[in-house]
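Q: Sharing the features that Swiss-Prot gives for it:
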- 31-98: domain 'BTB' (DOMAIN)
- 133-237: domain 'BACK' (DOMAIN)
- D32 to A: Impaired homodimerization and PPP2R5B proteasomal degradation. No effect on PPP2R5B-binding (MUTAGEN)
- N132 to A: Decreased interaction with CUL3, especially with the neddylated form of CUL3 (MUTAGEN)
- I136 to A: Decreased interaction with CUL3, especially with the neddylated form of CUL3 (MUTAGEN)
- E371 to R: Impaired PPP2R5B-binding and proteasomal degradation (MUTAGEN)
- G386 to C: Decreased interaction with RBBP8 and complete loss of nuclear localization, found exclusively in the cytoplasm (MUTAGEN)
- Y552 to A: Decreased interaction with RBBP8 and increased DNA-end resection and homologous recombination frequency following DNA double-strand breaks compared to the wild-type protein. No significant change in subcellular location (MUTAGEN)
Amino acid sequence: MAGDVEGFCSSIHDTSVSAGFRALYEEGLLLDVTLVIEDHQFQAHKALLATQSDYFRIMFTADMRERDQDKIHLKGLTATGFSHVLQFMYYGTIELSMNTVHEILQAAMYVQLIEVVKFCCSFLLAKICLENCAEIMRLLDDFGVNIEGVREKLDTFLLDNFVPLMSRPDFLSYLSFEKLMSYLDNDHLSRFPEIELYEAVQSWLRHDRRRWRHTDTIIQNIRFCLMTPTSVFEKVKTSEFYRYSRQLRYEVDQALNYFQNVHQQPLLDMKSSRIRSAKPQTTVFRGMIGHSMVNSKILLLKKPRVWWELEGPQVPLRPDCLAIVNNFVFLLGGEELGPDGEFHASSKVFRYDPRQNSWLQMADMSVPRSEFAVGVIGKFIYAVAGRTRDETFYSTERYDITNDKWEFVDPYPVNKYGHEGTVLNNKLFITGGITSSSTSKQVCVFDPSKEGTIEQRTRRTQVVTNCWENKSKMNYARCFHKMISYNGKLYVFGGVCVILRASFESQGCPSTEVYNPETDQWTILASMPIGRSGHGVTVLDKQIMVLGGLCYNGHYSDSILTFDPDENKWKEDEYPRMPCKLDGLQVCNLHFPDYVLDEVRRCN
């Protein structure tokens, strides 16, 4: 590869002027300057050099001693490099190879011929591979080149190939401590399991015994909580650096504590447990296809805007609610198939960990609930009201993540189901829903700072305390709608309005409303093009996405609508349709490590 030659041609070279100078040059006419480099002499035209190079223009037009000289000695570049640069100035073309690019880049930088510098950068980026990465890295460092983002592109290659590069002696020799630290701190390394990054660091340290003094500092950029317990025990604790580094022993102890306290992991938010991920993925936990329940398989909306299905464990639940705590997903309640083959309200709670693509069943809620609402405040997940087939609730309970237990708190003011809940400013807002009489416009907010005592909370029949407070009602009564907080406001989308409670006759409510907590006012916004209920909602790229659901024409949807809050406009077909028509889906944005996504890519 080193001998491969590639030609580059200038697109801005003035052909008419250059042709004239080229003819004079070839005939040896009117040459008025000789440039001496090493033991070689190059004759040229001052005027041509001045038009092509800022370096020569200043030399020949400013008050410099070389202006009137006919022989000029240039130092700091090679004759080989300058001969190619001089050819470019006359002919507008240049040939580059790995054997010559170093000297040509040196000469181009010297005489400030930026176009040739760009050609050299393009050539190097096209040629970069594992075998010559260290050489290219050294070359760019030698000349401090960063034209057209060449360093960023080189770093992208390095991050994408970090582990295999760290097995190469030439790369290990050249990679500095500072560069290694910057790479280990970069979330784009997520395509490699953390244990592989640790082994790569070991290779760098072993390459030169003098590097061991950096061990404690480097180790702090390895995220041991992302490893498996087996990897920590078998590959980290057995290494010579475990005995050498006090910081490594501390990090391992932290990781082992993290592994042991399974239920508390969402609250142990520290650098060593955070996924290396630059951008979250819109994630759909599948609910219903028509009237058939689907296990909670996972769909990912991935660029270039296609849907991937994430293979892995499934949970036998059609969840009604989703809660996110530090990139862990909790799916709560909803419906599950009973032994009689019928759907029943569920008390089950499952937690999904995208780090390992794994599920864990948590403590059940105190009572089965479907069509209820949840919200996360601090270390608690609140579950509000809801129903079973035979009973409607007003009870409210909360899940303590630290001890994997549920306890009752101050109940909602009335029995209700089909409502929606969202947390804003550390308060849980509940909107709409169905009461014993009709669909509701009610908005009620739960303030945990006003909760009663433990003794009060244990009495399920207690009277309502001042924990719940009514706010201004929505403009439209609705149930089975969706609500999301965005930029300090609450947005409500779709749903239905029950007209006759006895027959459950209903009509669609396609309207959109926004709530401003500072003024306690609701404002009507542009209605959805196609009203729906049972849909999912999330925010992506400053737009609110509405996915799937049951449309008012009676058909289940696989489409995605997007709402721009700034312009108050709806758009359709901005994103590809989901691979199936879904109702009751739960949607969120999750960070996944790239090694999980790579496996998804292979399966799709």
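The backbone N, Cα and C atoms fix where each Cβ goes, glycine too.
Note that this is a predicted model, so its numbers are computed, not measured.
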Q: Quick one: DSSP breakdown of the domain 'BTB' (31-98) into helix, strand and coil?
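A: Result for the domain 'BTB' (31-98), in helix, strand, coil order: 32 helix, 18 strand, 18 coil.
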Q: Please work out the mean pLDDT for the residues of the domain 'BACK' (133-237).
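A: When the pLDDT values over the domain 'BACK' (133-237) are averaged, the result is 93.
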Q: Between N132 (mutagenesis position) and D32 (mutagenesis position), what C-alpha distance do you get in Å?
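A: Pair distance, Cα basis, whole Å: 41 Å.
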Q: From the Cα of E371 (mutagenesis position) across to the Cα of Y552 (mutagenesis position), what is the distance in angstrom?
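A: Cα of Y552 (mutagenesis position) to Cα of E371 (mutagenesis position) measures 19 Å after rounding.
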Q: With DSSP as the yardstick, break the domain 'BACK' (133-237) down into helix, strand and coil residue counts.
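A: Summed by class, the stretch gives 81 helix, 0 strand, 24 coil.
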Q: Which residue, out of the mutagenesis positions D32, E371, shows the minimum number of other Cβ atoms inside 10 Å of its Cβ in this structure?
A: D32
Q: Just jot down the residues in the same chain as I136 (mutagenesis position), at least 6 apart in sequence, with C-beta under 8 A of its C-beta; none if empty.
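A: Set apart from I136 (mutagenesis position) by at least 6 residues yet with Cβ under 8 Å, we have L124, K127, I128, L154.
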Q: Measuring Cα to Cα, how many Å separate G386 (mutagenesis position) from E371 (mutagenesis position)?
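A: Here the two Cα atoms are 5 Å apart.
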Q: Return only the integer: C-alpha distance in Å from E371 (mutagenesis position) to D32 (mutagenesis position).
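A: Cα of E371 (mutagenesis position) to Cα of D32 (mutagenesis position) measures 89 Å after rounding.
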Q: When a 10 Å sphere is centred on the Cβ of Y552 (mutagenesis position), how many other Cβ atoms does it contain?
A: 18
